[in-house]
Amino acid sequence: MVTLMPYNYAAPRCGLIDKMIEPKVKRPKTDHTDTHERNRLCNLSQQQQQQQPQQQQTHQQQQQQQQQSHQQSHSSTVLASNGPSSAGAGMGVGVGGGGGSGGGVGGGVGQCSPLGLPPQSQPLQPTIGSLASLSGHYSNGNANPNVNSSSCSLATASSFAQSAGSSFSTYQQAGGTSGGVSGEDGVVGGATVMSHWTHDGTGSSAAVKSESRSPGQVHASLDNGSVAGSNLYGCSSASNPLDGGAVAVNSSAVAAAAAAVYDGKHDYYYYNSMQQYTPPPFYSGYGTPYAAATAARQAKMEPGAAAAAAAYLTPSYAASGNNNSQLYSSPYAGYNNFGQQDYGGYYNEQYGNYYSPANYSPYAVSSPSSSASHGHGFHVAASSNLSESPTDTHSTTPVHQTTHSPHSPLPISPSTGSGIGPLGNVSAAAAAAALNSSGGSSVGTAGSGGVATSKTTPTGKTGRARGRRHQQPSPTRSTASDTGNSEAVKPPERVFVWDLDETLIIFHTLLSGSYANRYTKDHSSLMTIAFRMEEMVFNMADTHFFFNEIEECDQVHIDDVSSDDNGQDLSAYNFATDGFHTNTPPGAPPNLCLPTGVRGGVDWMRKLAFRYRKIKDIYNSYRGNVGTLLGPGKREAWLQIRSEIEVATDNWATLALKCLSMISQRENCVNVLVTSTQLAPALAKVLLFGLGGIFNIENIYSAHKIGHETCYERIVTRFGRKSTYVVIGDGNEEETAAKAMNFPFWRISAHSDIRALYTALDMGFL
């Protein structure tokens, strides 16, 4: 039974509402930054508290009004929880709906609270009453005049939103447009979801002005006059601010579920507000720091404002223990981590950097489809790109928008029409297209007509991640082409590191006779073929690659001495008369090369660099036309030797070449050769065995001096740790080095191993 008492509707009810839901505990002492502003705004509320002693009756009257307003405005059920401050929490319900065929009525129950948030919670947050009123007032296409259902004036509500001591409240703006009519099952124009889901302003012509811009109202002018949704709580409403035709709404099932979440415990939350508005321990505010990055990407925030938003959200909202940002976030809110409510400050302060480094190993291929498991980073920082992994653009790796890792702080949206994370205010199709086209780093902005534009860097990073140092060692970074990960070139997804002898080609076992013994071949004939090929290899190395001059000063990579090259034109340079091999220190052996590589000073090193540059030019010029380099006479002999080797080895090189060709045809994979042979004869082998078209000379390394493991470290330094490395070889040395680097190893010991590798590549397992 409800007793209706006479009440003066001209007087504001701010004081009653505040006193009605006031916690019955000892209030902590809070220091406000501006006491005059608080006293000025809540002066009426203090007078009303002294004049109205009937608290319980007005309490029941207010509850009945809220229930009636909730039932009548079933088309736009927006029931918001109050601010997280346990010091002085007020209850406000903002109801804004596009009623009728063209009009939008913005109503709200204003609130005033003499108690505000603690000092660290002072940045502006809009209240329910003020923003519900302003949303109806500034709604585009509003056919009816603004109706303020609260007895507080619009000026009072709007000025209260500016106060430093205002309670934190979420809100819902439902801008009724000419196309938004009353739908079925409680769905009308405007996003009808829980207010915690949609922190989005739909007014496109004017925004709520404030002196200190909150993350929800950052730079409305940057989006052509539209207020881009900031998605402070990780979810978006998929509404389109500039779409003049219709307003995108979520499904009625989501709205019904959202209403049921609150309605089922309406009385419980209402009467026990002082316990419930300090969130229960099974809700987690774990993802609140990540909302700053989401807001920055959505509203195109500059780094200064982004840092302010991150600093605002993390200490004042998450670290203070007020982690009810996900109280009504989604039906899946119960699946969040447990027990972090009482230790919110401990988690955010002590373990704030736990997710900062990318401390997972991208090298271990645990399954054939392991590339998909690295599609989303498991441990990422708040300002880093969530989708920075190179597998996002692979054609065979699908990108699922709603798929997150088990430890991902981003909630899973229950509706396919709602955006994920930074891709708010964009339709699902446009979000997927932007994600796939820009490598997962697109920033969805609300353009005219809802067209999503992407903002990305060539490496797939966001603008704020530009220029950061890579968290990787650089053991032997030496030259221009063998440098770290360049910002202008996206690193490959997979790097296949091949061994040369007995993996890609059969050569040493032919010379030793072990291949003939294993496969019961003619020992003498195979050795004869092998010796002929060996002679051709060393002739090419001596004639064209200066092997007789640089044998004792062999390098690991073709560009290791390029820093000593002054770029002199070598077209008319005479290498035979430059005195390179005669400038030897007194008393030194004839072909001594010191460990540092310095033999005859700067001039000698420059001449050595000239030779390696000439080797590089010859390789690049004749890699696809070796017969021209050999000459007509040697060309026929070379083709004959290759044909005989193919017959003797049962087309071993042909099978390996198929695997190499399949990898080289992929846009995001690269073949790298690491051989124990010296660099000059290794280049001759590559050309003579027909592999020059596959391997660029920059992708060939010699492990003759430094070993395979050091070569692998240099390769990782060059391509970066985000790539996946697969080592393919036949010996124990390659396998040991691969295990030391945590690289998967594919052993090649027979023809069946090459066929299995080809099948794995063809099926997309590698």
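Each Cβ is built from the backbone N, Cα and C atoms, and glycine gets one as well.
For all the noted positions, this structure keeps the original residue and models no substitution.
Since this is a predicted model, take the numbers as computed values, not measurements.
Annotation source Swiss-Prot lists active site, nucleophile at D499, citing similarity to another entry. In sequence order, L673, V674, T675, V727, I728, G729, D730, G731, E734, I748 constitute the residues six or more apart from D499 (mutagenesis position) in its chain with CB-CB distances below 8 Å.
Summarising the annotation, Swiss-Prot assigns active site, proton donor to D501 and lists similarity to another entry as the type of evidence. Under DSSP, D501 (active site, proton donor) is assigned to a strand (E or B) in the three-state scheme.
Taken from Swiss-Prot, the feature Mg(2+) binding site covers D499, D501, D730.
For the mutagenesis of D499 to N, Swiss-Prot gives this note: Highly reduced ectopic eye induction and diminishes degree of ommatidial restoration in eyeless phenotype rescue assay. The structure shown keeps the original residue.
As a published mutagenesis entry, S676 to A appears in Swiss-Prot alongside the note: Highly reduced ectopic eye induction and diminishes degree of ommatidial restoration in eyeless phenotype rescue assay. Other C-beta atoms found within 10 angstroms of the C-beta of S676 (mutagenesis position) number 18, with every protein chain shown included.
All protein chains shown were included, and the count of other CB atoms within 10 Å of the CB of K705 (mutagenesis position) stands at 13. For the published mutagenesis K705 to Q, Swiss-Prot gives the following note: Highly reduced ectopic eye induction and diminishes degree of ommatidial restoration in eyeless phenotype rescue assay.
Cβ contacts within 10 Å of D730 (mutagenesis position), excluding its own Cβ and spanning all protein chains shown: 18. Under its mutagenesis annotations, Swiss-Prot gives D730 to N the following note: Highly reduced ectopic eye induction.
For E734 to Q, Swiss-Prot lists a mutagenesis experiment annotated as follows: Highly reduced ectopic eye induction. Every protein chain shown contributes to the tally, and the Cβ of E734 (mutagenesis position) ends up with 27 other Cβ atoms within 10 Å. According to its DSSP assignment, E734 (mutagenesis position) is helical.
Around D501 (active site, proton donor), the same-chain residues six or more apart in sequence whose CB sits under 8 Å from its CB are F507, H508, T675, S676, T677, listed in sequence order. Other residues of the chain with a Cβ within 8 Å of the Cβ centroid of D499, D501, D730, the Mg(2+) site, are L500, E502, T503, L504, T675, G729, G731, E734, I748.
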